[in-house]
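A.B. asks: Sharing a structure below in structure tokens format, with a few things to ask.
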Amino acid sequence: MDTPPMQRSTPQRAGSPDTLELMDLLDAAAAAAEHRARVVTSSQPDDLLFGENGVMVGREHEIVSIPSVSGLQPEPRTEDVGEELTQDDYVCEDGQDLMGSPVIPLAEVFHTRFSEAGAREPTGADRSLETVSLGTKLARSPKPPMNDGETGRGTTPPFPQAFSPVSPASPVGDAAGNDQREDQRSIPRQTTRGNSPGLPSVVHRDRQTQSISGKKPGDEQAGHAHASGDGVVLQKTQRPAQGKSPKKKTLKVKVPLPARKPGGPVPGPVEQLYHVLSDSVPAKGAKADLPFETDDTRPRKHDARGITPRVPGRSSGGKPRAFLALPGRSHAPDPIEDDSPVEKKPKSREFVSSSSSSSSWGSSSEDEDDEPRRVSVGSETTGSRSGREHAPSPSNSDDSDSNDGGSTKQNIQPGYRSISGPDPRIRKTKRLAGEPGRQRQKSFSLPRSRTPIIPPVSGPLMMPDGSPWPGSAPLPSNRVRFGPSGETREGHWEDEAVRAARARYEASTEPVPLYVPELGDPARQYRALINLIYCPDRDPIAWLQNPKLTGVNSALNQFYQKLLPPGRAGTAVTGSVASPVPHVGEAMATGEALWALPHAAAAVAMSRRYDRAQKHFILQSLRRAFASMAYPEATGSSPAARISRGHPSPTTPATQTPDPQPSAAARSLSVCPPDDRLRTPRKRKSQPVESRSLLDKIRETPVADARVADDHVVSKAKRRVSEPVTITSGPVVDPPAVITMPLDGPAPNGGFRRIPRGALHTPVPSDQARKAYCTPETIARLVDDPLFPTAWRPALSFDPGALAEIAARRPGGGDRRFGPPSGVEALRRRCAWMRQIPDPEDVRLLIIYDPLPGEDINGPLESTLATDPGPSWSPSRGGLSVVLAALSNRLCLPSTHAWAGNWTGPPDVSALNARGVLLLSTRDLAFAGAVEYLGSRLASARRRLLVLDAVALERWPRDGPALSQYHVYVRAPARPDAQAVVRWPDSAVTEGLARAVFASSRTFGPASFARIETAFANLYPGEQPLCLCRGGNVAYTVCTRAGPKTRVPLSPREYRQYVLPGFDGCKDLARQSRGLGLGAADFVDEAAHSHRAANRWGLGAALRPVFLPEGRRPGAAGPEAGDVPTWARVFCRHALLEPDPAAEPLVLPPVAGRSVALYASADEARNALPPIPRVMWPPGFGAAETVLEGSDGTRFVFGHHGGSERPAETQAGRQRRTADDREHALEPDDWEVGCEDAWDSEEGGGDDGDAPGSSFGVSIVSVAPGVLRDRRVGLRPAVKVELLSSSSSSEDEDDVWGGRGGRSPPQSRG
């Protein structure tokens, strides 16, 4: 037996009409319809509702919709289901509804009438109330023509027999009737409450026009394919204003009819409506006592059980909203509806609604089915709930408080909506998690509270309700986290690239630029990232924004890009905003709040909403906010930190009353110290606290006062009786190495920053850096180590940050307060600059540079040489490689020996050190202290220090060294794009600027070197010049055919001594040719490669570039390579400067103060420019042409083209140039032969040369990389060489093989 529906009492809300008024409305409508059925005959042709072709004739047209009265065609709705609303969300959301017609919750009246009969046994009418359907499409029926004689009074319904069903074979209406009736409109009636049998108005105000109209059968068939045959749909709406579009998507309520006996008469609609609304259901065959047979029009009495909660229906575009009340249970379908489609049983009986006004019932997506969905409210046989229960949405605390006070609640007249309360249209929509066809993950929302809620400061970080975070469950063994919370992908631990990356990850102490979950141990990467964020000499914002994936990391990144699930876009959720940061699900699973710091810093770095300064402000704020979690000992979270900072323990009072026996108290304290002096054991680790500078320590940690009393108690004679005495336990075992500046000033030999007085070349350090101080005793213990040369130890006392780093690397000891350093190798590499020049007073020039990550003047580490990919090339930022290349007068490209990525050992700068040049990096130990110490030391000797700053202004370290204007300071940042091939990689080679470099006084190069050399000549006139831009200043250690660690350039004598003996007596000519480079290009990647080139200049000897002045502003030469004048491009294309370790740089001179780009004509340029240098080969050295090969395989052939070979007597008669004029490959009288040939060739002129029909020029042959390296292109065959041991060669044989009494040059056969 079905249980009666559950009764719920709901208070009257704004916008809901009174129940009595709704009953009166329905009774009056039924009485009016039945009254007209008796008066008017059924043969009236203008009956729109109950006539022969009326709306309610057939079972397909037994759906009456009040919006169709106005003749408006409702548009289809895309409907949506949302969260269940609370009682306070009942106010309608349309502004037009505030002054329009009231909403008639007709279904609530059904439920009220039905609930009154809950105590009795349910009857057929009760069981017929099966469901309430929302979103049913309106079906427009054909309208009969209107009688002209009844224009002013509307239509009259016939007797109830008009509701008898019509056979499907006889459809109602036809196309012609539809067209004829579509133009007809009925004139509505304007009535007031209780004085007319028409549709009454609930409120005493003007109502909008309503009319009755039919629907088209096609629309009905398309929109009601799933609806049952016997049912009544009622709807309340309003007619739009003049000029506005009709309202759409109103509520439609389908009320199933009571069961009838097969073959019996079908009751009319009014009778069926009466059966639903009446208190009792008539027996089978009995005549119903209809209310319109009496004249009683008084409102019916009913109990005060209230109306069930109403749920607003969603409507798109701010359309009127109706309200629906649901019956308590559902019943079996009507047995007579045999041809009606069977609906699927719903998964849940609970009714849900949507609170958004931007969509309607049904699917919220436009591409979903437009067919409305039916929501069941009960089970078919039992009243138990099926499916998942949905918790009601939380309501606002203010609204719930106002609902509690019934006496103070505002009494709103029914039919009107409140406009004094908050606008309910401004409300977010939460979609149902279990909605059919929409699988969404369970979400959570924070409670609405005005009181701030602070999460627990200890333990794992959980959700606000204490539950674990979504997706924190253990993963399967073959899956890793990827994408949104809870999603995973398949792991690839067995891939070779992943294995190699994991080996590098385990061996590295720095954060890897690309982290994938297969690497494992995310805590290691998080610790390294936190170390990077708090590192003072690193820029975490720049590194997180662009970690510069190169080599194996780039290949690994491309490998994982191919493994992305299909359909994912680039903006898909991946769980990490930057490649170095692990998936945030690892932090969520462990509940580690500190691991959110790298994610926050990476999000700031990747954001485009902030500039550089704003990003660093946010980064500094994050550092301060997470400092207590990252470094609890340094920020005072541990007792040891409170002791070292001088803060008393919160549990132990800092002051006590005077003890009458201080000696006894002192003895007690010596045996048992107080609680606030207890210390936690220090962790033995090399963590970020070790690498942070003093500045970070001071900013985050207020250190304790350095003046610690030696006595255990204060002397009784020095204190007042009224003051308590502070009892201390004497000095602690491990005091902080760096403290704040004493109030009485620092000691002369203490450790602090010596900022010179007066004007400075560099920015002034901050107050925190200047207040740092280290006692002389601590300095003596820290610097007493063989790692630090004695002459340079005072420089450490100028930098308290360096002292703090040394102290952090030394674990605490027993008798000795500072034990041996833990990172000996790291400290040795960072203080290697102290061994460049033994005596600080021998320093003449200080060159400051900012190395790229991975660049080190000590060379790569031996342990990581095989696995470390090396530094990343940057075309805009110059590091150590660009600085050394400029000092050695050569190009620096990723394929040359000058690039640090090709080094196998440390570069040799001893030639510069011998002339007093000191190279100092911004990452070196005591960088700031060294600059300030040298400035103070030389100033005290009445000497001026020369400083050449190659660091860009934006890369200058925070709180860097302060340099007085007494010294000479030149700022010239190192710029790789000063090389034309780097500035214009696509067109520089074709324009002939492959070896051109632009020189400027504000760029690290020959122009800025000239300023330093001029100042040096004025300050030290008796000393040898600096000679900064020379080929012999720097030597590199690279891998060549002579060995994996070859010092280049290798002199010709060393080449013959170490390379040739390996092929002495070799009969395999192919092996000999490959080993000696016979027939290969003379120069590969700007360095000597072939046998004849190595035997003449040395293996790895570099070609010299041509420098073009471009003024003070970098980039003034023009935005394109074609902007360089033609004559300058011709000169650079044909100029080939042979290697010379002592040659000066070739800088094209300006004319009358103008740069090379401003020559007026070719004659002016020809007169100002030097002769075009060339490489000339003596007879017997093979072909006269010189071949250059680039890293991409492109070959340049320099020599005569288009004619026969030069006569032998011409070659023999040409004298070889000496070292003084090697840059002039031609004599002055040869200018007309050489330069004119090149000039005419560029302009399409003559081709006069040394040989008939030939001209000197350059031919470019493009081949694949690595192809034809052992075969000459268009030249004579390779030379057969008979090798002899040259260990006893004389010094005169270093330059030439023949012509000076030595061995004769190798001759070619055939």
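A Cβ is built for glycine as well, from the same backbone N, Cα and C atoms used for every other residue.
According to Swiss-Prot, the natural variant S628 to G carries this note: In strain: Oka varicella vaccine Biken (V-Oka-Biken), Oka varicella vaccine VarilRix (V-Oka-GSK) and Oka varicella vaccine Varivax (V-Oka-Merck). In Swiss-Prot, a natural variant is listed as R958 to G, annotated with the note In strain: Oka varicella vaccine Biken (V-Oka-Biken), Oka varicella vaccine VarilRix (V-Oka-GSK) and Oka varicella vaccine Varivax (V-Oka-Merck). Looking at Swiss-Prot, the entry for natural variant V1197 to A says: In strain: Oka varicella vaccine Biken (V-Oka-Biken), Oka varicella vaccine VarilRix (V-Oka-GSK) and Oka varicella vaccine Varivax (V-Oka-Merck). For the natural variant L1275 to S, Swiss-Prot gives this note: In strain: Oka varicella vaccine Biken (V-Oka-Biken). The structure shown keeps the original residue.
Have a look at these and tell me how they're positioned relative to everything else.
C.D. replies: DSSP gives S628 (variant position) a helix state.
DSSP classifies R958 (variant position) as coil under the three-state reduction. All protein chains shown were included, and the count of other CB atoms within 10 Å of the CB of R958 (variant position) stands at 15.
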A.B. asks: Run through the Cβ atoms and count how many others sit within 10 Å of the one on S628 (variant position).
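C.D. replies: Excluding its own Cβ, S628 (variant position) sees 15 Cβ atoms within 10 Å.
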A.B. asks: Quick one: Cα separation, S628 (variant position) versus V1197 (variant position), in Å?
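C.D. replies: So the Cα of V1197 (variant position) lies 66 Å away from that of S628 (variant position).
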A.B. asks: Compute the C-alpha separation of V1197 (variant position) from R958 (variant position), stating it in Å without decimals.
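C.D. replies: Counting only the Cα atoms, the answer is 50 Å.
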A.B. asks: Provide the number of Cβ atoms within 10 Å of the Cβ of V1197 (variant position), excluding the reference atom itself.
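C.D. replies: Excluding its own Cβ, V1197 (variant position) sees 20 Cβ atoms within 10 Å.
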A.B. asks: In the three-state scheme derived from DSSP, which category covers V1197 (variant position)?
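C.D. replies: The residue in question, V1197 (variant position), is strand (DSSP, three-state).
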